[in-house]
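As recorded in Swiss-Prot, the features of this protein are as follows:
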BINDING   51-54, 174-177, 197-200, TYR215, 262-263, THR280, 351-352  NADP(+) binding site
MUTAGEN   LYS54 to Ser  Reduces catalytic efficiency
MUTAGEN   SER138 to Met  Reduces catalytic efficiency
MUTAGEN   THR139 to Val  Reduces catalytic efficiency
MUTAGEN   THR271 to Leu  Impairs the binding to lovB; when associated with I-272, G-273 and A-274
MUTAGEN   ARG272 to Ile  Impairs the binding to lovB; when associated with L-271, G-273 and A-274
MUTAGEN   LYS273 to Gly  Impairs the binding to lovB; when associated with L-271, I-272 and A-274
MUTAGEN   MET274 to Ala  Impairs the binding to lovB; when associated with L-271, I-272 and G-273
Amino acid sequence: MGDQPFIPPPQQTALTVNDHDEVTVWNAAPCPMLPRDQVYVRVEAVAINPSDTKMRGQFATPWAFLGTDYAGTVVAVGSDVTHIQVGDRVYGAQNEMCPRTPDQGAFSQYTVTRGRVWAKIPKGLSFEQAAALPAGISTAGLAMKLLGLPLPSPSADQPPTHSKPVYVLVYGGSTATATVTMQMLRLSGYIPIATCSPHNFDLAKSRGAEEVFDYRAPNLAQTIRTYTKNNLRYALDCITNVESTTFCFAAIGRAGGHYVSLNPFPEHAATRKMVTTDWTLGPTIFGEGSTWPAPYGRPGSEEERQFGEDLWRIAGQLVEDGRLVHHPLRVVQGGFDHIKQGMELVRKGELSGEKLVVRLEGP
């Protein structure tokens, strides 16, 4: 299938960070070139992640585009693409604020897909629903990889079974990453147990948690040790502060185990030598590494690129089959000013158990 006769406009609207480190709507932003192995997308909906709100200072490339999660309509395909056609709907992730590709970010009118970190939107799934998935899929997959746990098999009728229950503690079980991860853990045969606020217990259980605990309950680490018969080996920390790290280390069983967080964790709270530690870095899913400041800088990796491709092949099938579902949504209709306003809501932590999605209506 050759290139389609779509000519990008000379300028587009995008959300960026200017020379003064201010988030701004740029109405004269450039449009990206179309690589031979990718597709050109008119962005219809975007989701806002906490990471989007942190792209300032040393993390910002002035005038590069913001945004990770997008869903949209294919308007052109590269000459090497054979499985997608104009008019198809796709969703995926971008490596925002990447200095090598400053004109590729989700918060823009047009974007091009990146690597194989994207998939077709199944029938019955809206743009808004699809836009809520990419960062969660990518981070959940990276977390499972770092914990040493296998990804689900999309062809298996039933999850694999273990001779004994294998529990995985998910601290912050009502976050968007947690709800995707718990579903994937279930599909891989593991048993998630979660902590969150009581008003989100039903959400965590609906996304795979076997049991949910109030994170403020007294002596909770001991309660979880008792619940898991002191055999908990895996903990995923979706909050990552001194309290969450300390708690996870206390809940892991006497034989030790593995702790993974979504951000660099406070090392002074990692108090047990029998517990291995790591943390996820979103851009590694593309295999491109990261140019962010220490400790986030990372070289590119072919192994990580291949993992990202495998993950998205699996996750895309699970979404298509209805076995992997999105986080509850708070949808806003509007333009790029609404994305900017939504970023402030997310930055201030004003959402609980919801993913903020903006359905684009225009600049």
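Cβ coordinates are placed from backbone N, Cα and C, and glycine is handled just like the others.
Looking only at Cα atoms, THR280 (NADP(+) binding site) sits nearest to THR139 among the mutagenesis positions THR139, ARG272, LYS273. Of the listed recorded positions, namely SER51, THR139, THR271, THR280, the sparsest CB environment within 10 A is found at THR271.
Under a cutoff of 8 A between CB atoms, and with a sequence separation of 6+ in the same chain, the neighbours of ARG272 (mutagenesis position) are PHE249, ILE252, GLY256.
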